[in-house]
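Trainee: After the structure tokens below, expect a handful of questions from me.
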Amino acid sequence: METNIVEVENFVQQSEERRGSAFTQEVKRYLERYPNTQYVDVLLTDLNGCFRGKRIPVSSLKKLEKGCYFPASVFAMDILGNVVEEAGLGQEMGEPDRTCVPVLGSLTPSAADPEFIGQMLLTMVDEDGAPFDVEPRNVLNRLWQQLRQRGLFPVVAVELEFYLLDRQRDAEGYLQPPCAPGTDDRNTQSQVYSVDNLNHFADVLNDIDELAQLQLIPADGAVAEASPGQFEINLYHTDNVLEACDDALALKRLVRLMAEKHKMHATFMAKPYEEHAGSGMHIHISMQNNRGENVLSDAEGEDSPLLKKMLAGMIDLMPSSMALLAPNVNSYRRFQPGMYVPTQASWGHNNRTVALRIPCGDRHNHRVEYRVAGADANPYLVMAAIFAGILHGLDNELPLQEEVEGNGLEQEGLPFPIRQSDALGEFIENDHLRRYLGERFCHVYHACKNDELLQFERLITETEIEWMLKNA
């Protein structure tokens with residue numbers, strides 16, 4: 001198997017000898033540390049950021065060295081796991097299998113049962129041995145490599161917001177916050193940064209933290225967020241972009257499983273409550289040269305010309321990237337005034353009302369916080385949209401709009417599409433995105449999300465019946 005790019009030590013692109021040796025050593029070390037392991041979940045990540053895979057007996061793990069097979073159509077599934085034939089990866093191709101190989105370094109205990117079950121990521125390769133170009137992880141890797149080839153090395157961190165929910169709906173059938181464990185005290189107030197809220201849910205939050213450490217997820221602990229039952233967990237910054245997204249998805253799975261253990265639900269749905277803030281996925285990004293120096297500021301700590309190019313590119317592609325940043329119908333309910341979320345493409349310093357925020361810090365920590373994506377988005381694709389914007393800014397002479405000062409929600413800016421249908425239209429029509437992300441990926445993603453939208457629009461809701469039954 002030939003390698004396409006040698007700069008990034010990507011597991012798929014190593015020689016078979018080196019890969020086999022590294023895999024064998026990883027399995028050996030893991031089983032020495034976790035000798036009671038009986039099964040291993042081998043996992044691919046689909047377009048929606050959902051894990052697809054199977055559970056194999058630990059005796060079969062070493063056979064994974066040369067890969068296993070999954071259908072290519074796993075990357076043409078809707079949110080419910082149904083293959084979307086319009087994407088062209090299913091029956092039209094004869095439902096072909098493709099080889100999937102382990103991602104080196106991803107073998108960890110599973111949050112489902114860490115003593116007896118492990119988990120390992122897979123990545124798909126095409127018939128010619130190249131990375132399968134529709135897999136979100138491979139889409140991101142290709143863009144990451146392009147930046148590295150230009151001598152630019154991103155350092156990123158992911159922040160994720162989520163809600164803990166009661167398993168029981170309220171009297172009207174709506175979602176509701178959980179009671180504090182062991183009490184009948186249901187928090188209905190917004191208490192951002194409340195330590196008391198952390199204490200009330202210490203058992204589940206501590207379990208999340210302990211399992212994150214066991215899985216080597218570099219999490220920074222939980223913060224009580226703006227709404228009842230809402231929390232945020234931040235991941236430490238890293239220069240391994242793929243691992244940052246691997247960890248974000250592993251964390252989402254872990255949080256859900258730990259909530260179930262404590263008789264609650266956890267959701268990363270963008271907007272579970274009409275009256276409360278939604279949940280976002282914020283990405284912090286800085287850029288280094290090959291000497292490890294931050295190149296987003298000059299010697300005086302001011303914004304560098306490179307940063308301004310990056311900002312211009314990210315802003316220009318942001319509206320067309322909304323289909324990736326807000327991937328579901330519910331995602332667009334999050335973009336409302338007064339809900340701590342930007343509603344147009346904008347930038348500014350130390351300003352949480354803009355889409356691209358440059359936080360406080362010295363020149364060594366100069367970075368951008370990309371504040372648009374929902375927690376329901378696929379982190380590989382959010383990061384890919386960001387990198388596409390950065391490359392777009394580097395490749396073209398784009399004007400940078402004026403910095404926003406004050407409340408960016410009340411000022412003129414480049415608006416986002418506010419409906420999924422509009423976002424999908426802008427996405428598929430953007431030549432720059434198709435070039436950076438790949439024609440086939442864009443076709444498959446658009447087909448799958450458009451099919452989901454059509455399914456949703458065929459549904460007849462209780463609200464429609466209530467409004468129209470006697471009034472139409």
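Every residue, even glycine, has its Cβ placed from backbone N, Cα and C.
Nothing has been swapped: the model has the original residues at all the noted spots.
Note that this is a predicted model, so its numbers are computed, not measured.
Feature annotation from Swiss-Prot assigns domain 'GS beta-grasp' to 35-129. According to Swiss-Prot, the domain 'GS catalytic' annotation covers 136-472, on the basis of sequence analysis. For His282 to Asn, Swiss-Prot lists a mutagenesis experiment annotated as follows: Activity is impaired to 9% of wild-type. Mutagenesis annotation in Swiss-Prot: Arg357 to Gln, described as Activity is impaired to 3% of wild-type; the structure shown retains the original residue.
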Trainee: Quick check on the mutagenesis positions: of His282, Arg357, whose CB has the lowest count of neighbouring CB atoms inside 10 Å?
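Mentor: Output over mutagenesis positions His282, Arg357: least Cβ neighbours within 10 Å is His282.
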Trainee: Mean pLDDT for the domain 'GS beta-grasp' (35-129), rounded to an integer?
Mentor: 95
Trainee: Reported as an integer number of Å, what is the Cα distance between Arg357 (mutagenesis position) and His282 (mutagenesis position)?
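Mentor: About 10 Å separates the two Cα atoms.
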Trainee: For Arg357 (mutagenesis position), which DSSP three-state class applies?
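Mentor: In the DSSP reduction, Arg357 (mutagenesis position) maps to strand.
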Trainee: List the helix, strand and coil residue totals of the domain 'GS beta-grasp' (35-129) as derived from DSSP.
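Mentor: Helix, strand and coil residues of the domain 'GS beta-grasp' (35-129) number 20 helix, 37 strand, 38 coil.
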